[in-house]
Amino acid sequence: MVQFLGKQGTAGELIHMVTLDKTGKKSFGICIVRGEVKDSPNTKTTGIFIKGIVPDSPAHLCGRLKVGDRILSLNGKDVRNSTEQAVIDLIKEADFKIELEIQTFDKSDEQQAKSDPRSNGYMQAKNKFNQEQTTNNNASGGQGMGQGQGQGQGMAGMNRQQSMQKRNTTFTASMRQKHSNYADEDDEDTRDMTGRIRTEAGYEIDRASAGNCKLNKQEKDRDKEQEDEFGYTMAKINKRYNMMKDLRRIEVQRDASKPLGLALAGHKDRQKMACFVAGVDPNGALGSVDIKPGDEIVEVNGNVLKNRCHLNASAVFKNVDGDKLVMITSRRKPNDEGMCVKPIKKFPTASDETKFIFDQFPKARTVQVRKEGFLGIMVIYGKHAEVGSGIFISDLREGSNAELAGVKVGDMLLAVNQDVTLESNYDDATGLLKRAEGVVTMILLTLKSEEAIKAEKAAEEKKKEEAKKEEEKPQEPATAEIKPNKKILIELKVEKKPMGVIVCGGKNNHVTTGCVITHVYPEGQVAADKRLKIFDHICDINGTPIHVGSMTTLKVHQLFHTTYEKAVTLTVFRADPPELEKFNVDLMKKAGKELGLSLSPNEIGCTIADLIQGQYPEIDSKLQRGDIITKFNGDALEGLPFQVCYALFKGANGKVSMEVTRPKPTLRTEAPKA
C-alpha cells in the first residue's frame with residue numbers, strides 16, 4: 001500500500017509515505033545504509049538511505065521505492081539523524097507493518113547520476129538487484145490528488161532548475177559493515193564466503209556452498225532432513241538460492257567406464273555467466289535422472305557453479321572425486337531463452353573399442369583402481385615371446401591401491417579406461433595414466449603361468465614367515481627397540497644417577513590400573529637413553545611387577561627415585577594410540593596469589609610436578625602429581641615455550657579453566673599372590 005502526502009522538496013525531491021506489509025513474507029526486503037548526498041559542492045544531506053531492494057519482496061512489489069531513496073521517518077519517528085543500527089532495531093520491533101516517510105529524487109537527477117563516474121555507490125547497489133525504476137506517472141486515486149496539491153511547488157522547482165546549474169546528486173554512501181545487512185533479517189549470515197572448508201563428513205566444499213548455509217533457530221527446528229556428506233538439505237538449498245525457481249537436488253552414482261553424457265552451455269548474454277544443461281545423452285550416466293536441457297546447474301558436490309563460465313564448470317566435473325555426484329539445479333521456464341545454444345538432441349553413438357581385446361586375449365581381466373594422487377605403478381615398453389611388443393607393469397608401490405586391486409609386476413597393459421594401449425609407445429601410455437582421474441579402469445593380461453604365480457605366492461608367504469620369526473627373536477635389552485603394542489624388556493644404565501621421570505599410579509591415586517610415565521626430565525638417565533617416552537606403561541622394574549592396585553602412590557614413586565648401582569631393567573608397553581582420558585577442572589585464583597601448582601614443561605603442555613600443601617588444588621584433590629595441563633583458559637599449551645605458559649598461569653585472575661590429560665592404562669600386571 002502506498003500513500004502520497006503531496007509534498008515536493010526543492011529541485012524535484014518528492015516526499016511521500018509508503019506503508020509496507022510483510023504478512024506471508026520473510027522480510028520487508030529493504031537493505032539500508034547511512035550515507036550522504038551532495039546537493040552542491042558546499043552542501044550535503046546525510047541520513048539513512050535504501051541501499052538494496054530484494055526482488056519479489058513487499059518493498060519491490062509496491063513499486064514506489066528505489067535504491068537511493070532517503071528514509072525521513074519510520075512509524076512516525078524521525079530517523080534523519082539516527083544510526084543505521086537504531087533504524088534496524090525499529091524495523092525489527094515493528095512486527096508486520098511499517099510506515100516510511102520517503103524522500104526521493106526525480107528522474108533527471110538519476111540520469112545524471114548514471115553518467116557520473118562517482119555515483120558507483122548508487123549504481124552498483126541498483127545493478128545488484130536489477131531493479132527497474134518505476135515512474136511516478138502511474139499514481140492513481142490518492143496519488144493524483146497529491147500531485148494536484150503539489151503542482152505549484154513542482155512548477156517553482158522546475159523554474160529554479162532552469163535558472164540554476166544542474167545539480168550533481170552523487171550518492172556517496174559507504175558501508176560501515178563488511179557484509180550487507182537486511183534490516184529485518186534475524187541471524188543473518190555475515191561469515192566470510194571465500195575459500196573452502198570441510199564438512200563434518202570430511203568432504204571439502206566451497207564456503208559459499210548451500211552445504212555451508214546458516215539456518216536460524218526456527219529454520220533448524222523446521223528442517224527435519226539429515227544433512228548428506230556435502231552438508232546439503234533442501235531447506236539450506238532453498239535458503240541459499242531463494243531467488244531461483246524450482247530447485248532440485250540430483251544424485252547419481254558414477255561408473256568409471258561410462259561417460260556422464262552431459263553437454264554444457266553458457267549464457268546468451270555475454271555479460272552474464274551461467275552453466276546450463278545443453279543436452280543429456282540417454283545412454284549416459286545421467287540419462288535416467290531428472291535433468292533436462294535448459295536446467296541451470298548451480299552446484300556440484302559442494303562446488304559452486306552459479307555465476308561461473310560453463311568451461312570452468314566442465315573442468316570442475318572432471319576433477320570431482322568419488323563415485324557419487326550430487327548436483328543442485330534450477331529448472332527454467334520453457335520460454336526462457338537464457339541458454340546460448342539450442343538444446344542438443346543427438347549424441348554420437350558410443351562405441352566400446354575395448355571389446356575386441358577380450359576376443360583376442362580371453363584371459364585378460366578388468367581391474368579398477370582409485371587414483372589418489374598416484375596409481376602406484378611403473379610401466380616400461382618391452383617385448384614378450386608370446387604376445388610381442390607392448391606396455392608392461394615394471395614395478396608396484398608397496399601398499400598402493402594398484403597392489404591392493406590385484407595388479408602384478410609383469411602384467412601387460414592392454415587398455416586404460418576406453419583407450420587401447422596395444423600399439424601405444426611409452427610416452428602415449430604414461431600420458432594416458434597421468435591424465436586419468438578418479439577410478440581408473442585398466443585391462444590387464446597376466447602372462448605368467450599358474451605354476452609360476454603359485455611359486456611366487458609361496459615365496460612371499462615364506463618371506464613373511466621368516467620376517468615374523470625375526471621379529472619374535474628376543475632382543476638385547478640394552479639396545480632393544482620399543483615397538484607399539486608389545487611388551488619389551490629394556491635395560492637402562494643409571495650408574496647411581498637419578499632416572500629423571502614423573503610417574504602416575506597407586507591404590508590411593510586417580511590412576512589405579514598401571515604405572516605410566518607422564519614426564520621425562522632432560523637431565524635424567526631416561527632422557528639420555530632416548531628410548532622411553534611419556535605415556536609408556538612400566539609393567540615391572542628389575543623383575544618386580546608394578547601392581548598399583550596393591551601399592552601406594554608413595555611406594556610407586558620410590559621405585560623410580562631409588563638410586564640403582566649400575567643398571568635397571570624395565571618391562572615397557574607402549575600403547576598405540578595412547579590410553580588417555582581428558583577432563584576439565586575449574587579453579588579460582590585471587591589476584592596476587594599463586595595457583596598452588598609446581599609445573600614442568602613437556603612437548604604437549606605442562607606436567608604437574610607437585611601440589612603445594614594447603615593450597616586449593618591440593619585441598620580440592622581433583623588434580624594430582626603427574627597430570628598434564630594441555631589447555632589453559634582455552635589456549636592450547638602444546639609447543640609453547642615454558643616462559644609463555646608461566647606468563648599465562650601468572651597473569652590469570654578469577655575463574656581459571658584447565659584441560660587436563662591423564663593416563664588411563666589397561667591392566668597388564670597380575671596382583672601378587674597372597
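Placed from the backbone N, Cα and C atoms, the Cβ positions cover glycine too.
Original residues only: the substitutions mentioned are not part of this model.
Taken from Swiss-Prot, the feature domain 'PDZ 2' covers 249-332, and the record attributes it to sequence analysis.
Mean pLDDT of the predicted structure over the domain 'PDZ 3' (364-448): 88. Marked as domain 'PDZ 3' by Swiss-Prot on the basis of sequence analysis: 364-448.
Feature annotation from Swiss-Prot assigns domain 'PDZ 4' to 489-577.
Here Swiss-Prot flags 584-664 as domain 'PDZ 5', drawing on sequence analysis. Secondary structure of the domain 'PDZ 5' (584-664) per DSSP (helix as H, G, I; strand as E, B; remaining residues coil): 15 helix, 36 strand, 30 coil.
Quoted from Swiss-Prot, the note on mutagenesis experiment Pro282 to Leu is: Nearly 2-fold increase in interaction with inaC. Of all Cβ atoms in the shown protein chains, 10 besides its own fall within 10 Å of the Cβ of Pro282 (mutagenesis position).
Neighbour list (His310 (mutagenesis position), Cβ cut-off 8 Å, at least 6 residues apart, same chain): Leu264, Ala265, Gly266, Ala274, Cys275, Phe276. Where Swiss-Prot documents His310 to Arg as a mutagenesis experiment, the accompanying text is: 50% reduced interaction with inaC.
According to DSSP, His310 (mutagenesis position) is assigned to a helical segment. What Swiss-Prot says about the mutagenesis result for His310 to Leu is this: 100% increased interaction with inaC.
For the mutagenesis result Asn319 to Ser, the note given in Swiss-Prot is Over 3-fold increase in interaction with inaC. Taking all protein chains in view, 11 other C-beta atoms sit within 10 angstroms of the C-beta of Asn319 (mutagenesis position).
The Cβ of Lys333 (mutagenesis position) has 10 neighbouring Cβ atoms from other residues within 10 Å, across all protein chains displayed. In the three-state DSSP scheme, Lys333 (mutagenesis position) falls into the coil class. Annotation of the published mutagenesis Lys333 to Gln in Swiss-Prot: Slight reduction in interaction with inaC; the original residue is retained in the structure shown.
Annotation of the mutagenesis experiment Met442 to Lys in Swiss-Prot: In allele inaD-P215; slow recovery of light-induced responses and altered light sensitivity. Abolishes interaction with trp. Met442 (mutagenesis position): 25 other CB atoms within 10 A of its CB, across all protein chains.
Within the domain 'PDZ 4' (489-577), the DSSP-based counts of helix, strand and coil residues read 17 helix, 30 strand, 42 coil. Of the recorded residues, Asn319 (mutagenesis position) and Lys333 (mutagenesis position) place their C-alpha atoms 30 Å from one another. Break the domain 'PDZ 3' (364-448) down by DSSP state and the numbers are 15 helix, 37 strand, 33 coil. In the three-state DSSP reading, Pro282 (mutagenesis position) counts as coil.
Across the structure, Pro282 (mutagenesis position) and Lys333 (mutagenesis position) place their CA atoms 22 angstrom apart. Cα-Cα distance from Lys333 (mutagenesis position) to Met442 (mutagenesis position): 43 Å (rounded to the nearest whole number).
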